[in-house]
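One structure is given here, and the rest of the page talks about it.
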Amino acid sequence: MANIRKSHPLLKIINQSLIDLPAPSNISTWWNFGSLLGICLGLQILTGLFLAMHYTSDTLTAFSSVTHICRDVNYGWIIRYIHANGASMFFICLFLHVGRGIYYGSYNYLETWNIGIILLFAVMATAFMGYVLPWGQMSFWGATVITNLLSAIPYVGTSLVEWIWGGFSVDKATLTRFFAFHFILPFIITALVIVHLLFLHETGSNNPTGLNSNADKIPFHPYYTIKDILGFIIMFLFLMILVLFTPDMLGDPDNYTPANPLNTPPHIKPEWYFLFAYAILRSIPNKLGGVLALILSILILILMPLLHTSAQRSLMFRPIGQCLFWILVGDLFILTWIGGQPVEHPFIIIGQLASIMYFLIILVLMPLAGILENKIMKL
């Protein structure tokens, strides 16, 4: 009689995805981030569920309900801070996961890559709406500024913004619908994650060399389950250090002031994980141009497979491509820093140069490096 995990209709799927899955023998720690993202998502849904039990999505009580969670609910403070800082861990893992995909040419698995981009947009939308919920100053003004960007759309822009707001400004209707969407989106994300994995398991995982690894596969369990558990422990260690020692390090002090539509904070900025895109948005003086650049800064990932000119899949044996990749990483750090700075000299020009570099590296220099490396290989 066959083992139950191999014969049971439901356990069979889990077995083929997590236990007997043939995995390349040489995948490095960079392949840990997929499972870490799964853990982050589960953690966010769990902590979010407990927060939703005590939160009220009303402009009059939202701020005080968050205070109530921190002061009066049993371990409410730690649930709230795990949720808030868990989002930061989520984005750290997300950026490293996407970076790994770019470095090792994983974007050549088209379906997996495109679902991943949809997931990135969905997670960003969820995080943005979650930031609005505590109804502090930065929540309110962040929501006002970001939703207002849609008014740059010709002809229908203003109507679209008022439709999203549910009125003529960010108010009770906006907060209520943002809470509803913030609650439902993680479950949609979970469904998309399953599709993401489904497409990945059609082709099997990529590996650092970018070569076909069918001749050398090992079972996922116990090798990579143990490796993933080590990753979980390290991530939880970092998360708990953040939560227990400096829970407000990544937040904004302005969010401890209740939302006031009559008082604008001196520097409106989103959470740190959106700052690179925010810097690109601000570097273009035209409103519509800025919005398009903001969207393109993420949508550019769709073009990755089309811009791949190299005969090799991975950057592992491509020194010129590697240099450009790490310059791009440095450029993203500069953009993140600029996004948090006031709009004044010299930050404006630095942001504009960094934005030009971002698009130049991805659209022009990386494809040219691929062509050049192909020619060097033939010498």
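Cβ coordinates come from backbone N, Cα and C, glycine included.
No noted substitution is present; original residues retained.
So that you can see what the record holds, here are the features copied from Swiss-Prot:
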- Ile82 to Leu: In strain: Isolate 2 (VARIANT)
- His83, His182: heme b b562 binding site (BINDING)
- His97, His196: heme b b566 binding site (BINDING)
- His201: ubiquinone binding site (BINDING)
- Asp228 to Gly: In strain: Isolate 2 (VARIANT)
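On the structure: features taken from Swiss-Prot.
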| residue | record | Cβ within 10 Å |
| --- | --- | --- |
| Ile82 | variant position | 24 |
| His83 | heme b b562 binding site | 21 |
| His97 | heme b b566 binding site | 20 |
| His182 | heme b b562 binding site | 21 |
| His196 | heme b b566 binding site | 21 |
| His201 | ubiquinone binding site | 14 |
| Asp228 | variant position | 20 |
Quiz item: Rounded to an integer, what is the Cα-Cα distance in Å between His97 (heme b b566 binding site) and Asp228 (variant position)?
Solution: 14
Exercise. Can you grab the distance from His182 (heme b b562 binding site) over to Ile82 (variant position)? Cα atoms, rounded to a whole Å.
Key: 17
Exercise. Measuring Cα to Cα, tell me the gap between Asp228 (variant position) and the residue listed as 'ubiquinone binding site' in whole angstrom.
Key: 18
Practice problem: Provide, as an integer number of angstrom, the distance between the C-alpha atoms of His196 (heme b b566 binding site) and His83 (heme b b562 binding site). | Solution: 24
Practice problem: Would you kindly give the Cα-Cα distance separating His83 (heme b b562 binding site) and His201 (ubiquinone binding site), rounded to the nearest Å? | Solution: 30
